[in-house]
Amino acid sequence: MSKSWGKFIEEEEAEMASRRNLMIVDGTNLGFRFKHNNSKKPFASSYVSTIQSLAKSYSARTTIVLGDKGKSVFRLEHLPEYKGNRDEKYAQRTEEEKALDEQFFEYLKDAFELCKTTFPTFTIRGVEADDMAAYIVKLIGHLYDHVWLISTDGDWDTLLTDKVSRFSFTTRREYHLRDMYEHHNVDDVEQFISLKAIMGDLGDNIRGVEGIGAKRGYNIIREFGNVLDIIDQLPLPGKQKYIQNLNASEELLFRNLILVDLPTYCVDAIAAVGQDVLDKFTKDILEIAEQ
């Protein structure tokens, strides 16, 4: 005997009421999944269905979708050439590639518009999704049993705690605090942030200390502490070229820490586009958590 519509609704409401988690979606990042799957058709409906499916899988009482809208004003203030390498890459596109990109971003815009009818969805000009996600975790993460970050971006692992994990829809893997060494060659988030400050991030055009990769960086952090501890101890002993480079990089280390430390600088990153913007975003997120 098939279920009545009333029974189906009752079970759906009971399932929703049992959810205790928060899910934060890297919305632009998720959109590129459809582009990389060579989708040349509108994908708004599939986009929202994917988020709904993930929300059910991760028992999300609250789901928040975030999008990027231009480069981070905050990071550009500290590093004017931030992500400048991407501008060069885009300038070299063929006319066909430009047309496909324009079409994709139109479809992505449609996906976000449809998403707004189902989930709280935010894009702020000059603020990156990373910073909004970090602030949401800081502001309301403690109100939930667990927080799930949906992104392929490993930078989001700077937000991991015992109660915060990440799922990547490309690797189909979950990333937890206990797995930091396996995925990032460090023992914890503090070391991960310090390693990123030392190495930089060429993908974002952030220069690091020349001659120091993941292995050397990890060994330095293990011996001398986090990046602020290292700065306090400069110059470090040693005649190796990479040590000399490190000793000459105090300003670079400070700058890079500001650029990569999402938990510490997320508030500043949002406020960089206006205190009123931060205040409204704070109010909106707190209201969502109360629902």
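Cβ coordinates are placed from backbone N, Cα and C, and glycine is handled just like the others.
What Swiss-Prot records for K83 is DNA binding site, and it gives experimental evidence as the kind of evidence. What Swiss-Prot lists as Mg(2+) 1 binding site is D130, and the listing cites experimental evidence. Positions annotated as Mg(2+) 3 binding site by Swiss-Prot, on the basis of experimental evidence: D155, D201. Here Swiss-Prot flags V209, I212 as K(+) binding site, drawing on experimental evidence. The note that Swiss-Prot attaches to the published mutagenesis R33 to A is: 10 fold increase in the dissociation constant for pseudo-Y binding. 3 fold increase in the dissociation constant for 5'overhangs binding. Among the mutagenesis results in Swiss-Prot, Y82 to F has the note: 3.5-fold decrease in binding affinity for DNA. No effect on endonuclease and exonuclease activities. The residue drawn here is the original one. Swiss-Prot lists K83 to A among its mutagenesis entries, and the accompanying note reads: No exonuclease activity, retains full endonuclease activity on a flap structure. Binds DNA pseudo-Y substrates with a dissociation constant of 200 nM. In Swiss-Prot, a mutagenesis experiment is listed as C115 to S, annotated with the note Complete loss of inhibition by PHMB; when associated with S-266. Among the mutagenesis experiments that Swiss-Prot reports, D153 to K is described with the note: Complete loss of enzymatic activity. Under mutagenesis, Swiss-Prot gives D155 to K with this note: Complete loss of enzymatic activity. Experimental mutagenesis is annotated in Swiss-Prot for R172 to A, with the remark: 10 fold increase in the dissociation constant for pseudo-Y binding. No effect on 5'overhangs binding. According to Swiss-Prot, the mutagenesis experiment K196 to A carries the following note: 10% exonuclease activity, little change in endonuclease activity. Binds DNA pseudo-Y substrates with a dissociation constant of 200 nM. Swiss-Prot documents K215 to A as a published mutagenesis change and attaches the note Wild-type exo- and endonuclease activities. 10 fold increase in the dissociation constant for pseudo-Y binding. Drastic increase in the dissociation constant for 5'overhangs binding. According to Swiss-Prot, the mutagenesis experiment R216 to A carries the following note: 100 fold increase in the dissociation constant for pseudo-Y binding. Drastic increase in the dissociation constant for 5'overhangs binding. Record note (Swiss-Prot), mutagenesis K241 to A: 10 fold increase in the dissociation constant for pseudo-Y binding. 10 fold increase in the dissociation constant for 5'overhangs binding. The unchanged residue is displayed. Quoted from Swiss-Prot, the note attached to the mutagenesis of C266 to S states: Complete loss of inhibition by PHMB; when associated with S-115.
With respect to C115 (mutagenesis position), the closest of these recorded positions in Cα terms is D130, chosen from D130, D155, R172, K215. Between the alpha carbons (Cα) of K241 (mutagenesis position) and C266 (mutagenesis position) lies a span of roughly 34 Å. Looking only at other Cβ atoms within 10 Å, the busiest spot among the recorded positions I212, C266 turns out to be C266. All chains included, 17 other C-beta atoms sit within 10 angstroms of the C-beta of D201 (Mg(2+) 3 binding site). Long-range Cβ proximity for Y82 (mutagenesis position), meaning a same-chain Cβ under 8 A and a gap of 6 or more residues, is found for K71, S72, R75, L76, D204, N205, I206, L259. Distance from the CA of V209 (K(+) binding site) to the CA of K215 (mutagenesis position) is 13 Å.
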